[in-house]
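These notes are about the structure you will find just below.
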Amino acid sequence: MATKAVCVLKGDGPVQGTIRFEAKGHTVVVTGSITGLTEGDHGFHVHQFGDNTQGCTSAGPHFNPLSKKHGGPKDEERHVGDLGNVTADKNGVAKVDIVDSLISLSGEHSIIGRTMVVHEKPDDLGRGGNEESTKTGNARNRLACGVIGIAQ
């Protein structure tokens, strides 16, 4: 069973980063840094597939094995892959420090082999009042992505 994973984020533009995952008890600690962003919040999600053959679009929808509506990371009703937002400072750097109890590095909620995506816009956490909000949080375009792999 994997206890650590890593993801290198890359896209067509300047956005890039490295994200690390570590299983700690019943949670996964997600840490790292993303550069090249515009200042403010950006949706941050695990997507269904580890397929980046057509850029980030081939990663599919948010990882959602429980067939729930989109929500925030603290919500009961959420996709497994819904990790909310990362916030970039005025220099375009987002420091990631998330503890999540729904994603896993093993079992049916395993994110290993799936794609991590950082989005153009803020995730409205399913509270946007339209159908797209309940699917994607209106986070819009995928700026950078990478497949999550087992790490030492």
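For all residues, glycine too, the Cβ spot is worked out from N, Cα and C.
Taking Cβ-Cβ distances under 8 Å and a sequence separation of 6 or more, the neighbours of Leu9 (variant position) in its chain are Val15, Gln16, Gly17, Thr18, Ile19, Ile34, Met116, Val118, Ala144, Cys145, Gly146. The natural variant Leu9 to Met is recorded by Swiss-Prot, whose note states: In European red deer.
In the three-state DSSP scheme, His26 (variant position) is classed as coil. Sequence-distant contacts of His26 (variant position), defined by Cβ-Cβ distance under 8 angstroms and a gap of at least six in the same chain, are Ser101. For the natural variant His26 to Asn, the note given in Swiss-Prot is In European red deer.
If you look up Swiss-Prot, you'll see His45, His47, His62, His119 marked as Cu cation binding site, on the strength of similarity to another entry. Counted within 10 Å of its Cβ, the other Cβ atoms near His119 (Cu cation binding site) come to 25, all protein chains included.
Per Swiss-Prot, the feature Zn(2+) binding site maps to His62, His70, His79, Asp82; the stated evidence is similarity to another entry. Shown in sequence order, His45, Val46, His47, Gln48, His70, His79, Gly81, Asp82, Lys135, Thr136 are the residues of the chain, 6+ apart in sequence, with a C-beta less than 8 angstroms from the C-beta of His62 (Cu cation binding site). When secondary structure is read from DSSP and collapsed to three states, His62 (Cu cation binding site) falls in the strand class.
Other residues of the same chain near the Zn(2+) site, with their Cβ within 8 Å of the Cβ centroid of His62, His70, His79, Asp82, are His45, Phe63, Asn64, Lys68, Lys69, Gly71, Arg78, Val80, Gly81, Gly126, Lys135, Thr136, Gly137.
A strand conformation is recorded for Asp82 (Zn(2+) binding site) in the three-state DSSP classification. Cβ neighbour count for Asp82 (Zn(2+) binding site): 30 (other Cβ atoms within 10 Å of its Cβ, all protein chains included).
Its Cβ placed at the centre, His45 (Cu cation binding site) has 29 other Cβ atoms within 10 Å. For the Cu cation site, the Cβ centre of His45, His47, His62, His119 serves as reference, and the other residues of the chain with Cβ at most 8 Å from it are Gly43, Phe44, Val46, Ala59, Pro61, Phe63, Gly81, Asp82, Val117, Thr136, Ala139, Arg142.
Of all the Cβ atoms in the protein chains shown, 27 others lie within 10 Å of the Cβ of His47 (Cu cation binding site).
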